[in-house]
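Report on the following structure.
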Amino acid sequence: MTNIRKTHPLLKIINSSFVDLPAPSSLSSWWNFGSLLGVCLAVQILTGLFLAMHYTSDTATAFNSVTHICRDVNYGWVLRYLHANGASMFFICLYLHVGRGLYYGSYMYSETWNIGILLLFAVMATAFMGYVLPWGQMSFWGATVITNLLSAIPYIGTDLVQWIWGGFSVDKATLTRFFAFHFLFPFIVAALVMVHLLFLHETGSNNPTGIPSDSDMIPFHPYYTIKDILGFLIMLTALSALVLFSPDLLGDPDNYMPANPLNTPPHIKPEWYFLFAYAILRSIPNKLGGVLALVLSILVLAIVPMLHTSKQRSMMFRPLSQCLFWFLVAILLTLTWIGGQPVEXPYVIIGQTASVLYFLTILVFMPLVSIMENHLLKW
């Protein structure tokens, strides 16, 4: 008798995705982050669901409801900090996942790559709206500053901002709709993840060499299921340590003060995972220019496949491109540091230099170095 997992209409989909899926035999730990992101999403949806049972999206009670969760709800503090630090873990895994894609040429699967960029935007939007919900000082002012950027759009900007706010400032209407969207978006993300995997399974996984691996495939289960479970354990241990030992390490102390529209915090800044984009935004003195640079800092990933000039797919055997890749990582770390600093010298000029180098590296240096490597290999 044929195994039920191969004949049952539902089980055979799961079987062909997670059990009998042929996978390259040489996948390194950098291929673990996809499954880790799945775990992060599950953790966020579950903790978020339980938090939503106790949270109230009203300006008068939002801050107090979060305090109530932490003080009065059984293990509410664990839920709250798992959710807040789970977002940080989510973005760490996201950035490493994207970095892996850039390094090993996974962007050549353009459909999977483009859905991934869409996912990145969706997760960023979700995280931004979630940060507004506790209704602390940084929640309120972060929402005011970032939504206000849309007013830079010519002609419709001001109307658009007021439409998003639901009034003439960030207020009750804004908080209520942000809660509604913050609840909805993770499910849209989950649907997009399905599409992401659908397109990935059309082509099969890439591998570290960038060479087609059809001649050397192994079943996903047990090899990669065990490997993924080890990844889960390591990540969940790190997340637990963060939640139980220093839950506020990555947060902003200003958010423990209730939102006050009459008192601006000395330094308005987003969560750490948006600081690189915030630094790029601030490095351009013009409002519209800054907004465009902010969007392009992520959207530039969409044109990376068009800029692939190398005869090889992966950077595994391209030392010059590897140097540029790590240079790009250093630039992003520099931008993250600058995003958290006040707008004064020398930070302004460092941020502007790093922003220019970020775009130059992706758009100019990498394609040129790839062409140079082709010539060095006499290809």
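Each residue, glycine too, has its Cβ placed from N, Cα and C.
As annotated by Swiss-Prot, heme b b562 binding site applies to His83, His182, with the evidence given as similarity to another entry. For His182 (heme b b562 binding site), applying a Cβ distance below 8 Å and a minimum sequence separation of six or more within one chain yields Gly48, Thr126, Met129, Gly130, Leu133. His182 (heme b b562 binding site) falls within a helix when secondary structure is assigned with DSSP.
Under the three-state DSSP scheme, His97 (heme b b566 binding site) falls in the helix class. Long-range Cβ neighbours of His97 (heme b b566 binding site) (same chain, at least 6 residues apart, Cβ-Cβ under 8 Å): Phe33, Gly34, Leu37, Gly116. Swiss-Prot lists His97, His196 with the feature heme b b566 binding site.
In Swiss-Prot, the entry for natural variant Ala190 to Pro states: In strain: Isolate TK 18613. The structure shown retains the original residue. Around the Cβ of Ala190 (variant position), the number of neighbouring Cβ atoms within 10 Å comes to 13.
Here His201 (ubiquinone binding site) comes close to Ser16, Ser17, Leu21: these same-chain residues lie at least six apart in sequence, with C-beta atoms under 8 angstroms from its C-beta. Residues or ranges marked as ubiquinone binding site by Swiss-Prot on the basis of similarity to another entry: His201.
Here Swiss-Prot notes a natural variant, Met235 to Lys, with the remark: In strain: Isolate TK 18667. Counting Cβ atoms from all protein chains shown, Met235 (variant position) has 21 others lying within 10 Å of its own Cβ.
In Swiss-Prot, a published natural variant is listed as Pro253 to Gln, annotated In strain: Isolate TK 18667. In sequence order, no residues are near Pro253 (variant position), counting only same-chain partners six or more apart with C-beta under 8 A.
For Leu288 (variant position), the same-chain residues lying six or more positions away in sequence with a CB closer than 8 A to its CB are Ala152, Ile153, Pro154. In three-state terms derived from DSSP, Leu288 (variant position) belongs to a helical segment. Here Swiss-Prot notes a natural variant, Leu288 to Met, with the remark: In strain: Isolate TK 18667.
While the structure shown retains the original residue, Swiss-Prot records the natural variant Val348 to Ile with this note: In strain: Isolate TK 18501 and Isolate TK 18613. For Val348 (variant position), the same-chain residues that are 6 or more apart in sequence and have a Cβ closer than 8 Å to its Cβ are Ser283.
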* Asked: Within 10 angstroms of the C-beta of His83 (heme b b562 binding site), what count of other C-beta atoms is obtained when all protein chains are considered?
  -> 21
* For His196 (heme b b566 binding site), which residues in the same chain are close in space, meaning a Cβ under 8 Å from its Cβ, but six or more apart along the sequence? -> Thr112, Ile115, Gly116, Leu119
* Between Met235 (variant position) and His83 (heme b b562 binding site): CA-CA distance (Å) -> 14
